Amino acid sequence: MDISSFLLPQLLRKYQQDVYNIASKQNTLLVMRTGAGKTLLAVKLIKQKLEEQILIQESNLEHKKISVFLVNKVPLVFQQAEYIRSQLPAKVGMFYGELSIEMSEQLLTNIILKYNVIVITADLFYLFLARGFLSINDLNLIIFDECHHAIGNDAYARIMNDFYHRAKAVLSKKHFTLPRIFGMTASPFTGKKGNLYHRLYQWEQLFDSKAHVVSENELADYFCLPEESYVMYSNKLVVPPSDSIIKKCEETLQGCKLISRAVKTALAETIDMGLWFGEQVWLYLVDFVETKRLKKKALGKQLSDDEELAIDRLKIFVEDWKNNKYSDNGPRIPVFDSTDVTDKVFKLLELLKATYRKSDSVRTVIFVERKATAFTLSLFMKTLNLPNIRAHSFIGHGPSDQGEFSMTFRRQKDTLHKFKTGKYNVLIATAVAEEGIDVPSCNLVIRFNICRTVTQYVQSRGRARAMASKFLIFLNTEELLIHERILHEEKNLKFALSELSNSNIFDSLVCEERERVTDDIVYEVGETGALLTGLYAVSLLYNFCNTLSRDVYTRYYPTFTAQPCLSGWYCFEVELPKACKVPAAQGSPAKSIRKAKQNAAFIMCLDLIRMGLIDKHLKPLDFRRKIADLETLEEDELKDEGYIETYERYVPKSWMKVPEDITRCFVSLLYTDANEGDNHIFHPLVFVQAHSFPKIDSFILNSTVGPRVKIVLETIEDSFKIDSHLLELLKKSTRYLLQFGLSTSLEQQIPTPYWLAPLNLSCTDYRFLENLIDVDTIQNFFKLPEPVQNVTDLQSDTVLLVNPQSIYEQYAFEGFVNSEFMIPAKKKDKAPSALCKKLPLRLNYSLWGNRAKSIPKSQQVRSFYINDLYILPVSRHLKNSALLIPSILYHIENLLVASSFIEHFRLDCKIDTACQALTSAESQLNFDYDRLEFYGDCFLKLGASITVFLKFPDTQEYQLHFNRKKIISNCNLYKVAIDCELPKYALSTPLEIRHWCPYGFQKSTSDKCRYAVLQKLSVKRIADMVEASIGACLLDSGLDSALKICKSLSVGLLDISNWDEWNNYFDLNTYADSLRNVQFPYSSYIEETIGYSFKNKKLLHLAFIHPSMMSQQGIYENYQQLEFLGDAVLDYIIVQYLYKKYPNATSGELTDYKSFYVCNKSLSYIGFVLNLHKYIQHESAAMCDAIFEYQELIEAFRETASENPWFWFEIDSPKFISDTLEAMICAIFLDSGFSLQSLQFVLPLFLNSLGDATHTKAKGDIEHKVYQLLKDQGCEDFGTKCVIEEVKSSHKTLLNTELHLTKYYGFSFFRHGNIVAYGKSRKVANAKYIMKQRLLKLLEDKSNLLLYSCNCKFSKKKPSDEQIKGDGKVKSLT
């Protein structure tokens, strides 16, 4: 393949061709001014490697390699990738940002296969190499854009040192070629000439390259420097007045972390630009924090108190100020005085007015230092609506150090495009546009803020590329000195580069060996090539600590402790949090503290790799992520419940095995109990089987006509003798009754081991089969229909035919048309007329739910002359029974499948319960596995929790969750079901009466009407069968039976069949042995409260140790593992109660009821009732505040319990209280030898404290209801506000008096300047809840304080804070 024709026709200039000839043959560092075509040369080199790769692949000489274009800014990824795509037919990949955190091995493996070139940020590429997803051997070219950044620990330097030079050292051993290196820069260094020589030499060593400098003389014929001049402005700075919005906010909100940076930003803008600019910052930040709040709430995240405070206070300040100074049309017009607008801004404005007075074709870039400056300058020009000026800001995407101004990558790209096309002609940019970004050629470049380095100066000046362009620098007298220093350094740089151009001065330099800034200690993972260094090890340890189980009150991080060492040397020991249970590691000595810490971190990472806690790609084993991956996999496999697979149905052995010479048989009598009128009298049937029949209870049938029918099977224990004559008679009877009930002809394909016959109602001797069978009726089956001779022939149970050839069009006699025709007729024209109702061809008695609600077709009633009618020698009662037969056989078959299922897996459950467990909703019966699946799921969670708790006793909580998830996940249950061939027992096929056919028969009318041997099942349905089967055994036979089926199915629990066998895997006496020397003084109080005495007191102590206590000496464990198991135990106790309490509740309803009892708020309240919060061992001041806050709210709202019995359900509760309760329940469970009986106190405690879950009513959001109600009344002057009250308190000690400042949040609802409802608390959420409860009380009482009529439809102005009057407890912020 020749790709040369694809390259856009860009002829290289002479200097470019010279560079290309060199760079195509050797590693090269190119130093050339901005805009001279460095990127074009890089693309030419990529094209060369692409052509070589094509030839190599065609010859099958080497595996595929790719080219890498490295950049140091994300916008450059988009820019360079787009340019390469426009020039080459290569497949170009873009990689940037945080993709590395969750980068999968599969994705990165596909890079080589999918792309020819990748454009990637340097830091991310380093991680690709460090984690072994790519290697130097996979590359043929590495391009370093702006390579002058390769200093110190920069990613460029680390890539070369850690991977390129390491690969070069073993090049001869591994037999591979190194990639070509091409570095590009316009500003290699700042400072003295000697320093430049030294730095270039170091770069040559680092990049294994030769530097090539293109001097300005070589470029003189192609480029000209812009005209450079200065604009001097006054040094006078603006001091914000004391009554300004910025000063007031600075004084009042100085403690709010959220806006501390905003204060700095606004003040900086005010001082440098003017008061108007500072005001715009505040307006922007108010919108920002409100957007941040809404986003957090949309994601279900809780706002911190500081964030809530900042939002509410800022809104109050700025809203009032905005109402006074702003119109509805936008920002106020700035005043051109020395306060509102500084001299610097004024001179910029005058300059732009002069430039754009006559034309808008000039392109201008204004470089500023701060993002906020770019934002406000752009807004300033738009507010003034200057003619011919279309300004827009261009800033970076990352968070600012001083404010939350940012621009997404897409907006950056869009802004540049609009600047290129002329929609914008003034671009106000930060440093993001100085270097590398392809800003179009500009006529005017303005440095609004001074350059701090030569690089900044050269790069920004390089943006002025148009002919006759200008470069203006704004300076005051102090900045002029700085600029002169920059010019001097730039002069040295130009002189040095001129000397270096086309010279070999490097060869004469004596320089130290290549600078190495990375570690000498490294570890390479042989399987992946991932490389661990000391520098990477430190961040890896912090990442590992972030994966540990913790709550908001606990933070984990590695601890470095200095160890004794020789003078001038340092040595450190690193210790991970005790929750890891990993021993400390000591590093080798080093001459710097930083290097010594890296050595210790390196040794610890090696230990973690050996333990399997860091994987082969140097990624910490994050069980939270592994759980999420499992859930994602499960969701991907199960998300489409419409995805189904076909499985063979199990056919009962009783249906298939037919003895060759049958002499004995078994009999069941089929009765019904629906006898509402003659229409629903059913003739009893004899059900004869070749095999003994399992005991089956009665079952209910239902259809769209008539009442429900209860089928009773009376099985006779003794077998009966049968001969060939009687057997032949039964076969004929069976076929006739089936045809009679289905109204179609049947052909028997294979013999069946069951037969049907009408019961002899006059039989008194049940010892012989021939006595039970109504032989006379069977013989009548085969008689021809006889015409009606007389009206006396017509009876209520007579089945009539109009056409003797159409035996399935049957009618029932209903009466005569006129009573005068009750005498015999001698002539046809005088024959009486009979009213006849057409009988159904077939009936489905397995209709439930929506199918049973369908309106049946009305039975047609017609009149016939009796002489035209024929009598079928079968009673209408038998016809009714025949219509039942398909549904009876359908149900019996399902029960036989369930019986075989029980027999195969040796289960201890009833047949009807097993049948329910195997029946899905698709069968459309009056029962399915829904409830049993819920029941079994709860037991499986308990069993899996105990299993992983016992198998992994020293692992963190996340790992327990992960290992449990592997057992209880639907993916695992699906695999279990497939391995056990469980799908064949599924009962998911509904009875479709039109197409149903009994086993062994086929309808003569259609080949499609055969016995169904296949069924379609979804993956989720199959997984649910496992849990439903467990639930069936648990329901009928208890815990041991449930364990046995788990063992039979091999779901992953420990190999036990008896509940007491859990104790074989648990040593009560040695558990929590690390606490043997730690005292817990509250044991007796807790035992007295719960009424249980512990054998192992350490278990009880462990249940009350919060993770924050693990910083204490002698504490090496916490309650997290106990809380994990206690959660499952408590779930099971509650579900046991709910399942039996509400037998008609669906699984969804049961889940809601369970959530009411076991949610965090309910459990925290129970823990509070038991006073558990008083005994929690912790080291967190925040936890003390949370406990105090929670206790205050509970005690306050207990007084209003009659109005809202479930008040605690609305309070934001501390999770550690609920965790402690679950841990304590687990401690009792373990201490009692896994006995659920020991927890009998739990259920009464929950029911008495929480009440009945079914009585709770969701009242909706009260605030929303009130808002809507007042809006409907036409009121416009209402709303909510949050204020803060700081209460000072003192505490006397022996030495002095300590002052404390406590913050309280006040949430108020106001109407027309008056506070209607008010809530006060230490937490914003709880203050709002209190306010809502008082608002609800007013609404329920229909209080005039809330609901009075008003006339404010024409008044839109809201009251100020001064107008809102409280009760003296709340002060307005203003």
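A Cβ is built for glycine as well, from the same backbone N, Cα and C atoms used for every other residue.
There are 17 other Cβ atoms within 10 Å of the Cβ belonging to G35 (ATP binding site). What Swiss-Prot lists as ATP binding site is M32, R33, T34, G35, A36, G37, K38, T39, and the listing cites sequence analysis.
Mean predicted confidence for the domain 'Helicase ATP-binding' (19-206): the pLDDT average there is 82. Annotated domain 'Helicase ATP-binding' per Swiss-Prot: 19-206, in sequence order.
Annotated domain 'Helicase C-terminal' per Swiss-Prot: 340-517, in sequence order, evidence recorded as sequence analysis.
Residues or ranges marked as domain 'Dicer dsRNA-binding fold' in Swiss-Prot (evidence: sequence analysis): 537-628. Applying DSSP to the domain 'Dicer dsRNA-binding fold' (537-628) sorts its residues as follows: 37 helix, 14 strand, 41 coil.
One mutagenesis experiment catalogued in Swiss-Prot, K1265 to A, is accompanied by this note: Abolishes binding to dsRNA and dsDNA. No effect on retention in the nucleus, nor on function in RNAi-dependent heterochromatin assembly. Under a cutoff of 8 A between CB atoms, and with a sequence separation of 6+ in the same chain, the neighbours of K1265 (mutagenesis position) are L1339. When secondary structure is read from DSSP and collapsed to three states, K1265 (mutagenesis position) falls in the helix class.
Here the Cβ of C1275 (mutagenesis position) has 19 other Cβ atoms within 10 Å, regardless of which shown protein chain they belong to. One entry in Swiss-Prot concerns the mutagenesis experiment C1275 to S. Its note says: Abolishes retention in the nucleus and function in RNAi-dependent heterochromatin assembly; when associated with S-1350 and S-1352.
Per Swiss-Prot, mutagenesis R1322 to A is noted as: Abolishes binding to dsRNA and dsDNA. No effect on retention in the nucleus, nor on function in RNAi-dependent heterochromatin assembly.
For the recorded site, S1349 (mutagenesis position), the DSSP three-state label reads coil. For S1349 (mutagenesis position), other Cβ atoms within 10 Å of its Cβ number 8. Listed in Swiss-Prot as a mutagenesis experiment, S1349 to A is described as follows: Decreases location in the nucleus. Abolishes retention in the nucleus; when associated with A-1344 and A-1348.
Under its mutagenesis entries, Swiss-Prot includes C1350 to S with the note: Abolishes retention in the nucleus and function in RNAi-dependent heterochromatin assembly; when associated with S-1275 and S-1352. For C1350 (mutagenesis position), the same-chain residues lying six or more positions away in sequence with a CB closer than 8 A to its CB are Q1273, G1274, C1275, D1277, R1311, H1312.
Swiss-Prot lists C1352 to S among its mutagenesis entries, and the accompanying note reads: Abolishes retention in the nucleus and function in RNAi-dependent heterochromatin assembly; when associated with S-1275 and S-1350.
A separation of roughly 72 Å, to the nearest angstrom, links the Cα atoms of T39 (ATP binding site) and S1349 (mutagenesis position). Summary of the ATP site environment: with the site residues M32, R33, T34, G35, A36, G37, K38, T39 set aside, the chain residues having Cβ atoms within 8 Å of the Cβ mean position are M184, A186. DSSP gives T39 (ATP binding site) a helix state. When other Cβ atoms within 10 Å of the Cβ of K38 (ATP binding site) are tallied across all protein chains shown, the result is 24. A straight line from the CA of M32 (ATP binding site) to the CA of S1349 (mutagenesis position) spans 77 Å. S1349 (mutagenesis position) is 71 Å away from G35 (ATP binding site) when you measure Cα to Cα. Between the alpha carbons (Cα) of A36 (ATP binding site) and S1349 (mutagenesis position) lies a span of roughly 75 Å.
When the Cα of S1349 (mutagenesis position) is compared against those of the binding-site residues T34, G37, K38, the shortest separation belongs to T34.
A simple way to gauge crowding: the CB of R33 (ATP binding site) has 20 other CB atoms within 10 angstroms, across all the protein chains here. Using a 10 Å Cβ-Cβ cutoff, M32 (ATP binding site) registers 23 neighbours. Applying an 8 A CB threshold to same-chain residues 6+ apart, the list for T34 (ATP binding site) reads A186, V458, Q459, G462, R463.
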